[in-house]
Amino acid sequence: MKCSTFSFWFVCKIIFFFFSFNIQTSIANPRENFLKCFSQYIPNNATNLKLVYTQNNPLYMSVLNSTIHNLRFTSDTTPKPLVIVTPSHVSHIQGTILCSKKVGLQIRTRSGGHDSEGMSYISQVPFVIVDLRNMRSIKIDVHSQTAWVEAGATLGEVYYWVNEKNENLSLAAGYCPTVCAGGHFGGGGYGPLMRNYGLAADNIIDAHLVNVHGKVLDRKSMGEDLFWALRGGGAESFGIIVAWKIRLVAVPKSTMFSVKKIMEIHELVKLVNKWQNIAYKYDKDLLLMTHFITRNITDNQGKNKTAIHTYFSSVFLGGVDSLVDLMNKSFPELGIKKTDCRQLSWIDTIIFYSGVVNYDTDNFNKEILLDRSAGQNGAFKIKLDYVKKPIPESVFVQILEKLYEEDIGAGMYALYPYGGIMDEISESAIPFPHRAGILYELWYICSWEKQEDNEKHLNWIRNIYNFMTPYVSKNPRLAYLNYRDLDIGINDPKNPNNYTQARIWGEKYFGKNFDRLVKVKTLVDPNNFFRNEQSIPPLPRHRH
């Protein structure tokens, strides 16, 4: 009996040790366990090598860094993924989700890598990157004026191929040609046609999403609540976007100007004050923007000095004569002449405002829109405010003077007017709520080259943001998801389901729409698998 008891005890110990070892091995080797699981979704091992990159792969760092557009996040101390998956088929996305869940890894989804806080490729816990660079199909139907665009397609590629099909069609989307459709449409997406047709997200009519269960859903199968949430609510909180179906829009030739003003600040603020009071009131066919940056100049005495260069730039869906007449009647202080204006095709307008050509060039080669490496950035930080009433001239003097506190050319402000159709769209039409009552967006941007200068420049932009508190939107102070800013709040890392904590930043991005997003999240991802520092949390189970 004693022998039997001992034998039973010994066998139990062996079994316990065996299972403990396997559990510990599973925990200790999440990368290997993920790869073993993922191999089931890749029947050809040769193909697998082109889809999966681990830290042992000589191409790993090249793939990781290739679409990091903010060099703040390329240091040796920046957390790196255990695995990068570059799917070429939806089944690879399904496998990544299911295997990441199985072995306890988080997912970061990267389409173009333009997340200003690096959240599409950084996590503080072990993670996998799903890099959608190979999911870039664009299928255009000119007859119905729609297009299916996969998440990894760049805006430049979409503009290019739509123009190839019909030069009188385009899309209501952004300026930067290397931004990809996945994140841009999922976060809102403003651009030169915003006052005519709304945001990129306002023009989504269907979507393909892989959900937490690995199922591929379209608008019909996902339901209207989830479809609503994806369009401007940050699709990464709900699954992985495979493709958007977007509405294409009619575009005539456009007229543009970009005039530079160099003058004393007290004179300049009078122009700015005039702009504040009229830019949002213009007919929707005119977009009049302005931005400010410091440059070195030589004065009349031949001395070098630093001056603020102010640019007033337009996009007008009409002819030169009409624009000059309108500007001379409404804003004669700018002194716009015919010689300041250029009439361009819409595709050339996009090329100009993409920043890859000079204003006076006649060489608008649209092939540049296909260059996925164009316009690589240095280190930068962006913050944004929404302005609901004109800022006093005396305050704008102080705002502009603060540009001199930053390195020459490193700091910039930009003012982007609302109005037009944005006033007509309900704040609850999609999660993006910033509509009627907004005069303009005010961007604060700083950029630099050396990692060791990070704190210096971050302090400058945070100081100007704090200074602006009394003069911008409040209760809450509004923000824009596609200019993500972790300074405004993050989820509790110890309790990522904390609704109260998430509401701090959530209402700044989404206003009253935040609670509806939480309800959708609770229904479709109740265990909060798709999460990051600013992801929508589910409600606790007892509050469902």
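Glycine residues also receive a Cβ, built from the backbone N, Cα and C atoms like all the rest.
Within 10 Å of the C-beta of Tyr483 (active site, proton acceptor) we count 20 further C-beta atoms, all protein chains included. The active site, proton acceptor feature in Swiss-Prot is assigned to Tyr483.
Long-range C-beta contacts of Glu236 (FAD binding site), restricted to its own chain and to partners at least six residues apart, with a cutoff below 8 Å, comprise Thr109, Ser120, Gly183, Gly186, Phe530, Asn532, Ser535. Sequence annotations record features per position, and here Swiss-Prot assigns FAD binding site to 109-115, Ser120, Cys176, 180-184, Tyr190, Glu236, Ile241, 480-482 based on similarity to another entry.
Residues or ranges marked as cannabigerolate binding site in Swiss-Prot (evidence: similarity to another entry): His291, Tyr416, Glu441. Around the Cβ of Tyr416 (cannabigerolate binding site), 17 further Cβ atoms fall within 10 Å across all displayed protein chains. Following the DSSP three-state reduction, the secondary structure of Tyr416 (cannabigerolate binding site) is strand.
The annotation domain 'FAD-binding PCMH-type' is assigned in Swiss-Prot to 77-251.
All protein chains included, His114 (mutagenesis position) registers 22 other Cβ atoms within 10 Å of its own Cβ. A mutagenesis experiment is reported in Swiss-Prot for this position, His114 to Ala, and the note states: Loss of FAD binding and loss of catalytic activity.
Cα-Cα distances to Tyr416 (cannabigerolate binding site) place none of the recorded positions His114, Asp115, Cys180, Leu481, Tyr483 within 10 Å. Recorded residues His114 (mutagenesis position) and His291 (cannabigerolate binding site) have their alpha carbons 21 Å apart, per Cα-Cα distance. DSSP gives Gly183 (FAD binding site) a helix state.
Close to the recorded cannabigerolate site, the chain also has Met289, Thr290, Ala414, Leu415, Pro417, Tyr440, Leu442, Trp443: residues not among His291, Tyr416, Glu441 whose Cβ is within 8 Å of the site's Cβ mean position. You'll find the Cα of Asp115 (FAD binding site) roughly 8 Å from the Cα of Tyr483 (active site, proton acceptor).
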